[in-house]
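> As annotated by Swiss-Prot, GTP binding site applies to Gly12, Thr13, Gly93, Ser94, Gly95, Asn165. For the mutagenesis result Asp187 to Ala, the note given in Swiss-Prot is Impaired GTP hydrolysis and polymerization dynamics. For the mutagenesis result Asp190 to Ala, the note given in Swiss-Prot is Impaired GTP hydrolysis and polymerization dynamics. Reduces critical concentration for polymerization, filaments no longer depolymerize. Encased viral DNA stays at cell poles. Empty phage capsids are immobile, probably on PhuZ filaments. Listed in Swiss-Prot as a mutagenesis experiment, Arg217 to Ala or Asp is described as follows: Complete loss of ability to form filaments. In Swiss-Prot, a published mutagenesis experiment is listed as Asp235 to Ala, annotated Blocks filament assembly. In Swiss-Prot, a mutagenesis experiment is listed as Asp259 to Ala, annotated with the note No visible effect on filament formation, viral capsid movement capsid filling or phage DNA rotation. Under its mutagenesis entries, Swiss-Prot includes Asp263 to Ala with the note: No visible effect on filament formation, viral capsid movement capsid filling or phage DNA rotation. Quoted from Swiss-Prot, the note on mutagenesis experiment Asp303 to Ala is: 60% loss of ability to form filaments. Under its mutagenesis entries, Swiss-Prot includes Asp305 to Ala with the note: Almost complete loss of ability to form filaments. The mutagenesis experiment Asp305 to Arg is recorded by Swiss-Prot, whose note states: Complete loss of ability to form filaments.
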Amino acid sequence: MPVKVCLIFAGGTGMNVATKLVDLGEAVHCFDTCDKNVVDVHRSVNVTLTKGTRGAGGNRKVILPLVRPQIPALMDTIPEADFYIVCYSLGGGSGSVLGPLITGQLADRKASFVSFVVGAMESTDNLGNDIDTMKTLEAIAVNKHLPIVVNYVPNTQGRSYESINDEIAEKIRKVVLLVNQNHGRLDVHDVANWVRFTDKHNYLIPQVCELHIETTRKDAENVPEAISQLSLYLDPSKEVAFGTPIYRKVGIMKVDDLDVTDDQIHFVINSVGVVEIMKTITDSKLEMTRQQSKFTQRNPIIDADDNVDEDGMVV
């Protein structure tokens, strides 16, 4: 029998978020290219490091050929599950490669999954990785004929990394609640059809899509052009249909479920949200590049008449 849910964390960001969810124990699987992000609390979860790597240094091109051949072995450590949650940074070097490669393998398994991704906004280098990783996910969606559903959290400047990790962990717990198979009127196939909506509606073009997680009907209604919608209610009398989704299902949470913290939660998937994500990333990179173009290029301090030998020594 497959387990209900498996959580996969890749790269430094994934490893950090995993520290907030170690209480989930055996359900948590962490992957990285070096041991520098491994801390004591990771001992209670599954951690696998790639062989022959010492980190990526933010360079996706360098790490890709080193880890790609190892993906089948990594996947062998991941159990069969009814639902998978993947978490990584778009802008790093390790997670932005491991995450999409694992995602592609999950698609081949015909698995149901969503990803939580962090947009790294710290530098033009990170932003370039953000763009390339999003394009990678779009290519995977097309190649695998499956929507790749992501919840995107931008790492905006001035915000602490810890607060971002907390936000992602809280959202992940809501998805874990969604797929715990403890809700009335909601079965495993309802969840699968929600996230893999092109299986049933194959006229829709598989693309990267955005997952919105809202705890009020008003906020859920404000998600534009909702494609697929799944709602949980604690009180069934509060259920009200809204929007114009192609797919909609409802689950009724149980009062005695200790994981329930909200009286309603809405999980809404759309495609147009990705347009705004890409615009934000691209505009941020252009603005940062514009500011960098103003940097002063100083004159060299070596004079033409300096005696410089073949080792660069000035004597």
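Note that Cβ sites are derived from N, Cα and C of the backbone, with glycine treated the same way.
Where a substitution is noted, the model still shows the residue that was there originally.
Are these features on the surface or tucked inside, and what are their neighbours?
Secondary structure at Asn165 (GTP binding site), taken from DSSP and collapsed to helix, strand or coil, is helix. The 10 Å shell around the Cβ of Asn165 (GTP binding site) contains 20 further Cβ atoms across the protein chains shown.
For the recorded site, Asp187 (mutagenesis position), the DSSP three-state label reads coil. Asp187 (mutagenesis position) has a Cβ environment of 12 other Cβ atoms inside 10 Å.
In the shown protein chains, 15 other C-beta atoms lie within 10 A of the C-beta of Asp190 (mutagenesis position).
Secondary structure at Arg217 (mutagenesis position), taken from DSSP and collapsed to helix, strand or coil, is helix.
When other Cβ atoms within 10 Å of the Cβ of Asp235 (mutagenesis position) are tallied across all protein chains shown, the result is 11.
Its Cβ placed at the centre, Asp259 (mutagenesis position) has 12 other Cβ atoms within 10 Å.
Other Cβ atoms within 10 Å of the Cβ of Asp263 (mutagenesis position) number 13 in total over all chains.
According to DSSP, Asp303 (mutagenesis position) is assigned to coil rather than to any helix or strand.
Cβ environment of Asp305 (mutagenesis position): no same-chain residue six or more positions apart lies under 8 Å away.
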> Do me a favour and check the Cα-Cα span between Asp303 (mutagenesis position) and Ser94 (GTP binding site); whole Å is fine.
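It is 43 Å, counting Cα to Cα.
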